[in-house]
Amino acid sequence: MTTSHQPQDRYKAVWLIFFVLGLGTLLPWNFFITATQYFTSRLNTSQNISLVTNQSCESTEALADPSVSLPARSSLSAIFNNVMTLCAMLPLLIFTCLNSFLHQKVSQSLRILGSLLAILLVFLVTATLVKVQMDALSFFIITMIKIVLINSFGAILQASLFGLAGVLPANYTAPIMSGQGLAGFFTSVAMICAVASGSKLSESAFGYFITACAVVILAILCYLALPWMEFYRHYLQLNLAGPAEQETKLDLISEGEEPRGGREESGVPGPNSLPANRNQSIKAILKSIWVLALSVCFIFTVTIGLFPAVTAEVESSIAGTSPWKNCYFIPVACFLNFNVFDWLGRSLTAICMWPGQDSRWLPVLVACRVVFIPLLMLCNVKQHHYLPSLFKHDVWFITFMAAFAFSNGYLASLCMCFGPKKVKPAEAETAGNIMSFFLCLGLALGAVLSFLLRALV
């Protein structure tokens, strides 16, 4: 009876807003790690000035090789990637977990807007420091503090967005995943353009950081526009109501009447305003979504275990000494290839959601991704110690990477979409937060697994 009165998402405005928010969660951090060469170059120079260093094939290879002095590879530069991973993964896990328990006590608007503003501030400071000279140790410490802050607020932002999308129809988690996929594509293109242009490291890095600021500002504006969307308000009010009130709430909205609490409740509400029945047991929710939660965790464990630790070490077998081998093979065949097909996989869930949320095929397909571990490890990886190179030709690697990336994007997006729909509407936000935690757990486990897989090649 009431379904005919449900508002439509006019011009797909809410869908597009969540797409931009998804882009805003990942693009800043992707640009930050894309500028790793800029950070290590500043740590490698005694005066900490990288303003005159050009980005070239030679400098890219040198910075990737710990045995190369450039002019002298400092101890801070040598440990940069390991410490960066630690400073990124620990806050990501801790704050995603905290958000699962505290999201009802801290308002949603504070968590999302506060996180976006904090990330914006960090990137403004980062862009400013490109032009500031300082000693290597101070630069290293400040950079690690920024990494902790970006990932702490990024974890809160991502978990809160997945929780917010959980109160909408299932396919509204897809634009967040798709936006995150597009972030990877943008950074890959930016990396290739920077290498091709031979631009100074500082100029490329400054461009990355300013672009990140612009995207975060756009995400803030989009989030502020959400309360004006009737479609969004409709599902938010439905979620705020208890199960017995939902039918009445639908009728009130369809007749143009404001539910009790007026327009104020129609804004971007904080979980502290939710009724007591939202305080559901975490264990009960986990019992409903554990298969999907473990699935998304396993997906990202396999993905990060191989990409980029193993895949970025593959070299072209057909290019000889051409620029394709030395400059473009890894940026194109590895990073761009992965990000394009990952984005396509994530985006496909907007129009196709097979298999269904209760289908046994979903966890089976997730488990089948383990086959990519031997396939990619048997490609033409540099410095093989234990495994032969059975798939030497570039076509094998490019094909495996495309399937690897597409399955990652599609299956992960399905799991994230279905998780909040396996529970009651009042539990959807908590379920979304829990799914986000297991996603981050998969990233952390994958980072640990990557050391083992690389050592076994």
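Every residue, even glycine, has its Cβ placed from backbone N, Cα and C.
According to Swiss-Prot, the mutagenesis experiment ILE33 to Met carries the following note: Increase in the sensitivities to dipyridamole and dilazep. Within its own chain, ILE33 (mutagenesis position) has MET84 as residues 6 or more apart in sequence whose C-beta sits under 8 angstroms from its own.
Under its mutagenesis annotations, Swiss-Prot gives PHE335 to Tyr the following note: Increase in the transport capacity for adenosine but no change in substrate affinity. Increase in the sensitivities to dipyridamole and dilazep. Neighbour density for PHE335 (mutagenesis position): within 10 A of its CB lie 23 other CB atoms from the protein chains shown.
DSSP gives ASN339 (mutagenesis position) a helix state. The Cβ of ASN339 (mutagenesis position) lies under 8 Å from the Cβ of GLY181, GLY184, PHE185, THR187, SER188, ALA405, each of these being in the same chain and 6 or more residues away along the sequence. Here the residue is the original one, while Swiss-Prot reports the published mutagenesis ASN339 to Cys with the comment Increase in the sensitivities to dipyridamole and dilazep.
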Could you tell me which three-state DSSP class ILE33 (mutagenesis position) falls into? helix
